[in-house]
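To start, the structure itself, in structure tokens.
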Amino acid sequence: MVPMNDFWVKAILSSTNPSPVPSTTSTVSNDENLDKTLDFDCSTQTVFPTLPMFWNPTLVQQMLALYQIQQQQIQFSAKLAPQPLFQEPTIQKEFLPFPHQSRKRPLPIDPKKTKLRKLNEDTVTSSPVSGMFIKEEADVKSVEELQKEADLLDETAAYVEVTEESRQKIDEIPNVIGDCICRLCKVKYEDVFKLAQHKCPRIAHEEYKCPDCDKVFSCPANLASHRRWHKPRNELGGSPPAQSSTIVSCSTCFNSFPTKKMLKLHSSTCQRSPLQDLLSRVIPTM
């Protein structure tokens, strides 16, 4: 079956040839050209020779069916438009750390929760210093008794140098904490220097005593190094090691030496005399 558009083209081309276009180079006058154009047959039979073909019912039905099929195909193709094979993902700008990073993955809305290390409870008796612990408040004297002994500084207290220059610098600092009171023993002092110099009764150090000489050490490694000095004394019954009284003699020249090392050095140079060789044959013990 021929499409409708091709049908019209073939119908027009199959018609009679049109009138020739008058040439501008011809010597014939314009009146003669006009007479020739008037003589052209303009009947419908000449212009539309295939017009009776449209009165064929079968041909008209086929043309209408073809037109309906084309309209349905256009509507169906409009609904199912071809999708591109690859579509670049669109990323919202609020999720981007930087505006130029458009091809990276967007950051998650809920950031991952960082794992927090579980710390021990910060109690009053927990000390951050290794080898040191804080006693309970009930294990020490009362605050009234400790306040009476506040002016009596211990000989083992920390040494703090107090000068006029240091006092002036302390006075320039605004007092935010209030009175100079120890947080542990609750004893009040006159100034920050005595507070820094006092020895708090609640602070105690780990003590490692030597079972042999009752010496006290603050570190177990120092105690282990100290106990090595007691091992030779313990092995020998508590007395220092004495020099050995064993005397070694040479079997060749019968000279005596205090140690085996000296005897070995001597035997490498010692030689027997002919008389000693003769006596060794007679007396095998020599």
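Yeah, the Cβs are placed from backbone N, Cα and C, and that goes for glycine too.
Note that the structure is a prediction, hence the values are computed from the model and not measured.
Taking a C-beta cut-off of under 8 Å and a sequence gap of six or more, Cys200 (mutagenesis position) has these contacts in its own chain: Cys182, Leu184, Cys185. The DSSP secondary structure for Cys200 (mutagenesis position) is coil. Record note (Swiss-Prot), mutagenesis Cys200 to Phe: In n1126; defective hermaphrodite specific neurons (HSN). The unchanged residue is displayed.
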